[in-house]
Amino acid sequence: MGRAPCCDKANVKKGPWSPEEDVKLKDYIDKYGTGGNWIALPQKIGLKRCGKSCRLRWLNYLRPNIKHGGFSEEEDRIILSLYISIGSRWSIIAAQLPGRTDNDIKNYWNTKLKKKLLGRQKQMNRQDSITDSTENNLSNNNNNKSPQNLSNSALERLQLHMQLQNLQSPFSSFYNNPILWPKLHPLLQSTTTNQNPKLASQESFHPLGVNVDHQHNNTKLAQINNGASSLYSENVEQSQNPAHEFQPNFGFSQDLRLDNHNMDFMNRGVSKELFQVGNEFELTNGSSWWSEEVELERKTTSSSSWGSASVLDQTTEGMVMLQDYAQMSYHSV
């Protein structure tokens, strides 16, 4: 037993609807509604139509909230993207387009939109014939293998997906095709290639952002301080032990004299630079105390004698001067 027919097929009119039939159906539904029974509706109106035909005519054409006319570009993009993702589920696609019915979208897709998009794809394929021959061979091999593995609908959706990408980024073919890029002059190209290694060699930084030269200077300063502290501790132990005779280190004393001479020269340079800065900003009188203090320190340092009464004082003073010189050399770097 099958489903009972909704109407008598022998006495039902088929074919397109006339304007008079549209007016009768629309006026009756506006006044009385459908009543929830589409099978009995044609008899009440006096139409020789099937109840299903009346329902589809009302839902697809005669409803007041239906959009009539052509589709916009935004609607075309929505239909295309949804068709690529879910296929021909027209009712779901129609739910995303207010005022459009599933039947209207299906008819528009089959008659106009699909042909227009596939026609654009063929035209762009002709324009892309200037691409590399190897890329063309690969694309031809893929096109020859695709019908064996994909159905017609899946292949169509794949082609439309490529078309959608071309619509969203029309310059993608230019960016992905190095043949179309402008060529530089050979002299300019060689110049740019020669400059790149120089720039790379000049960047001598640690991967964590630490300067290698600065880190090397810190290592040298730490070594100088460690050596000075070890010498100072040895001299203190010798002074505290009266049984141990002190043996002067002539090489170390000569190094200290050389450091003393270098510090004298550096102090003179610092005082001259400070005096010049004071002249530029008209602050020579206000900064005279600073130059006098530096000059006094220079005289005190240069007049220090190595023939003092205590050998421990000489060694301690030498250690302090060595540490000060190491700090000044570090700051000058």
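Here the Cβ of each residue, glycine as well, is placed from N, Cα and C on the backbone.
Substitutions noted, but not modelled.
Taken from Swiss-Prot, the feature domain 'HTH myb-type 1' applies to 9-62, supported by sequence analysis. Annotation source Swiss-Prot lists domain 'HTH myb-type 2' at 63-117. Listed in Swiss-Prot is the mutagenesis experiment ARG89 to Trp, annotated as follows: In myb36-3; impaired accumulation of CASP1 in Casparian strips and longer root hairs.
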Cβ contacts of ARG89 (mutagenesis position) (under 8 Å, same chain, 6 or more positions away): LEU82
For the domain 'HTH myb-type 1' (9-62), the number of residues DSSP places in helix, strand and coil: 34 helix, 0 strand, 20 coil
Secondary structure at ARG89 (mutagenesis position), reduced by DSSP to three states: coil
Local confidence of the prediction over the domain 'HTH myb-type 1' (9-62), expressed as mean pLDDT: 89
